[in-house]
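J.: Take a look at what Swiss-Prot says about it:
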VARIANT   Asn9 to Asp  In plasmid pCHL1 and plasmid pCTT1
VARIANT   Gln47 to Arg  In plasmid pCHL1 and plasmid pCTT1
VARIANT   Ser205 to Leu  In plasmid pCTT1
VARIANT   Met222 to Ile  In plasmid pCTT1
Amino acid sequence: MNKLKKEANVFFKKNQTAASLDFKKTLPSIELFSATLNSEESQSLDQLFLSESQNYSDEEFYQEDILAVKLLTGQIKSIQKQHVLLLGEKIYNARKILSKDHFSSTTFSSWIELVFRTKSSAYNALAYYELFINLPNQTLQKEFQSIPYKSAYILAARKGDLKTKVDVIGKVCGMSNSSAIRVLDQFLPSSRNKDVRETIDKSDSEKNRQLSDFLIEILRIMCSGVSLSSYNENLLQQLFELFKQKS
């Protein structure tokens, strides 16, 4: 019986080791995700340490400590980004399985609700992973990884072709979160912003149609040979001056 237990233990340990190695093979290289702090993040840390500067006695050791903490901060960001990608990969694979014919169309969504505290976090990780794997090279993947989380999630989730998203990555790389989001809104506006813009465009179109009707009527009256009053001449003069200012 003891011999059987020993053999079972050896078997399980071997399989556990093999599974661990297989998992490590799927892990992206840590070098790929070594996050460099952007200027804003680095300045924030400098500002934090500035208040501590009066306490140091050795300038050289103090600077070494600051550099070490900055390095650790970058490594923490790398680990966080690895986590998001690994999470996104698992959700991506689960969706492939749950999209098969023998599952209903709502199974994947129900699975998300069952597994995750919020659906948005799952879909954000999925969108993040999908954009990452579709980027054509490691340079772009590194640039995408350097973008602040919120901006990266928004970029991944926004509707738009890959070329546009690649262009946006180049534009926002190194920017702060708020600056990056402003650029995103310009080149990849959200559906809500598009709807508002379309409503404004429709409103302008309707006003222009009405203005065309009024102007045509004014031209018709003036061509009829009517004698304009000084008041109407003044109104027309104001209209011409306003038009010159806008043109």
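Cβ coordinates come from backbone N, Cα and C, glycine included.
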J.: Cα distance, Met222 (variant position) to Ser205 (variant position), nearest Å?
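T.: Approximately 26 Å lies between the Cα of Ser205 (variant position) and that of Met222 (variant position).
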J.: Could you state the CA-to-CA distance between Gln47 (variant position) and Met222 (variant position) to the nearest Å?
T.: 70
J.: What is the total of other Cβ atoms whose distance to the Cβ of Ser205 (variant position) is within 10 Å?
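T.: A count of 10.
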